[in-house]
Amino acid sequence: MLRTIILKAGSNASIPSPSRQNKLLRFFATAGAVSRTSPGSIKKIFDDNSYWRNINGQDANNSKISQYLFKKNKTGLFKNPYLTSPDGLRKFSQVSLQQAQELLDKMRNDFSESGKLTYIMNLDRLSDTLCRVIDLCEFIRSTHPDDAFVRAAQDCHEQMFEFMNVLNTDVSLCNILKSVLNNPEVSSKLSAEELKVGKILLDDFEKSGIYMNPDVREKFIQLSQEISLVGQEFINHTDYPGSNSVKIPCKDLDNSKVSTFLLKQLNKDVKGQNYKVPTFGYAAYALLKSCENEMVRKKLWTALHSCSDKQVKRLSHLIKLRAILANLMHKTSYAEYQLEGKMAKNPKDVQDFILTLMNNTIEKTANELKFIAELKAKDLKKPLTTNTDEILKLVRPWDRDYYTGKYFQLNPSNSPNAKEISYYFTLGNVIQGLSDLFQQIYGIRLEPAITDEGETWSPDVRRLNVISEEEGIIGIIYCDLFERNGKTSNPAHFTVCCSRQIYPSETDFSTIQVGENPDGTYFQLPVISLVCNFSPILIASKKSLCFLQLSEVETLFHEMGHAMHSMLGRTHMQNISGTRCATDFVELPSILMEHFAKDIRILTKIGKHYGTGETIQADMLQRFMKSTNFLQNCETYSQAKMAMLDQSFHDEKIISDIDNFDVVENYQALERRLKVLVDDQSNWCGRFGHLFGYGATYYSYLFDRTIASKIWYALFEDDPYSRKNGDKFKKHLLKWGGLKDPWKCIADVLECPMLEKGGSDAMEFIAQSHKS
């Protein structure tokens, strides 16, 4: 999620004028028509593709009656009439830029009391105008199947991002904001929300070097723009290994007890002396699981986890640009610069948190890896060891899959396999189960809606309206969940349009979707897109189903956690609505949802066999989960290693020796120091995509995981369907978006006042209370 540095605001909205009400009534009539033609169950629209295509007007064999009943209007992406083509996207960007400029001119020249009172509100409207282009383009360039749309999105994103960075260093805007906040006659009439947002904006201006000389501000703009471009290039290439294949001598593989069936599928080089194992597809991974030759496994693993030299250079350039920007802002490191305003306020507290967690986990991790060490020692004819350091020294990352498989061959389990389990979890079952869960704990449900022609970027996209039992429609989720060529491989939650209050002076709603508050005022509906890459399987002629592994169920719950934050975090001002909050707080609602996804009571309610309708047995789930959770601490430690790598790439040593800093050397040295599953062979750091989006804040996943664990045990362990505790979580945390201090939110949810102020003691408390 891209966060706009500046521009956040809001104000008390009043009931619209009569002429404006008429326009809104026309809008809601259209929305009502969509609602009337909503299909039946959620399960059916995700599990029966022919039904979906039929009711959505995509089936050429539709009956005349069906075509009449489901007649569709024509529109653009997300019901924005501009977005029917790449040129339309460019036009929308230009129109938005013009609107932003007009609003800017008004703000700079309105010195009346009214102008001062609405200044923060107008900053937020300005931000919304820019973000509705920037966030939209962020989504399109990651997901849209049309290359022309992707190119247009990149162009528009660059243009708007540069304009935004210019505004972030605009001295006149900052000075007016300071005068508003420092004038008691004005500030006393502002809402608490406006004052909070105004202070955040002022901090963000200062973070952009607003008080520095013009040359420095111009340099800040250039660096920010370059970081954005280099970062996008970096993220676009993280899926690609360094080479398409790796050569393995035939004699090494032929004598490694590998399946002859597998070997026959491999090509050889011209001389016939080497197998050419592709670094894509299943073959290399199958060899990692079955090849007894460690040197072969090592070579394969290294190739699978490496990237090109060009990608390493992109990462190095990104890291150095960030260090230069931080230095320009008089900070010792990019981590210090980035952590301002976060829950963890400085790099030392972050590193202490990670180290505490590592120290609490390393013995458990070594104990989990002990079975691999024993099997490997036996193969190498070495004496067995129980010493932690010796275990960790012996077990390497290319051993994990091979010896895990060998262990289960020697110790066969009666647990069901992943395929058996997945037959109970069709995509439709899981989405329906999520809706039922949200209905019980939050009083909201997911309701399918037919899309207009042109509203989505693929015929496989489903629209879900989010319906509150008290307020009606409160948001929209576009679900792009099925596998598609060229689509991002990483699951993601994209904010397309934030929620915010709509003000009396606003009359044009052609490019947004609008909701109504219980008091009769109006708000911009939050619009988000959930993107996954689930693979349907053909089960009969012309019928396919998408069966989810439990890990994929967890992924979907995680992304829906973000979605609920976006829907329920409805503030007056868009820049603090939903997931527009501190980076080390934003993962908390989504990680909490992972606990629900692992709960047997939830899973037995969702899991229904696709053929018989039989409910999955709790014992079946428990046996399977026990067989797959045996390396939990190892996974936690691996996440901690990545968090420490992120800190290492953004600490003070970069700027002090910038010409000689080597990202791969730094990565491998850290791996050796941290001991667990040491990788001192690959340049995997060049494939760590989160280094761009979560630069200096990747610790957020672990940090929020420890907090989510405490919240789960406090609120939902006894009853995951508790409406009382669901309301408590919604009231004290979700509804605030980024307005309320995150530490205060957590303290209120846990009824733990000592956490309210945050700081080192609170960080230490969270780290020590980690439960794996």
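Heads up, the Cβ atoms here are built off N, Cα and C, so glycines get one too.
Here Swiss-Prot flags E559 as active site. Using a 10 Å Cβ-Cβ cutoff, E559 (active site) registers 23 neighbours.
For H558, H562, E587, the entry in Swiss-Prot reads Zn(2+) binding site. Here H558 (Zn(2+) binding site) comes close to P491, S590, I591, M593, E594, A597: these same-chain residues lie at least six apart in sequence, with C-beta atoms under 8 angstroms from its C-beta.
In Swiss-Prot, the entry for mutagenesis C131 to S or V states: Affects protein stability, but has no effect on peptidase activity. The structure shown retains the original residue. Using a 10 Å radius centred on the Cβ of C131 (mutagenesis position) and all shown protein chains, the other Cβ atoms total 27.
In the shown protein chains, 23 other C-beta atoms lie within 10 A of the C-beta of F557 (mutagenesis position). For the mutagenesis of F557 to R, Swiss-Prot gives this note: Affects protein stability. The structure shown keeps the original residue.
C581 (mutagenesis position) falls outside any helix or strand according to DSSP and counts as coil. Here Swiss-Prot notes a mutagenesis experiment, C581 to S or V, with the remark: Affects protein stability, but has no effect on peptidase activity.
The Cβ neighbour count for D584 (mutagenesis position), using a 10 Å radius and every protein chain shown, is 24. The note that Swiss-Prot attaches to the published mutagenesis D584 to E is: No effect.
A 10 Å cutoff on Cβ-Cβ distances gives P589 (mutagenesis position) a total of 27 other Cβ atoms nearby, all chains included. Following the DSSP three-state reduction, the secondary structure of P589 (mutagenesis position) is helix. Here the residue is the original one, while Swiss-Prot reports the published mutagenesis P589 to L with the comment No effect.
For the mutagenesis result S590 to Y, the note given in Swiss-Prot is Affects protein stability. The 10 Å shell around the Cβ of S590 (mutagenesis position) contains 22 further Cβ atoms across the protein chains shown.
Experimental mutagenesis is annotated in Swiss-Prot for E594 to D, with the remark: No effect.
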Env. residues of Zn(2+) site, Cβ within 8 Å of mean position of H558, H562, E587 Cβ: H493, E559, G561, V586, P589, S590, I591, M593
Fewest other C-beta atoms within 10 angstroms, as judged across E587, E594, which are the recorded positions: E594
Nearest recorded site to C131 (mutagenesis position) by CA-CA distance, among recorded positions E559, C581, D584, E587, P589: C581
Rounded to the nearest Å - Cα separation of P589 (mutagenesis position) and H562 (Zn(2+) binding site): 6
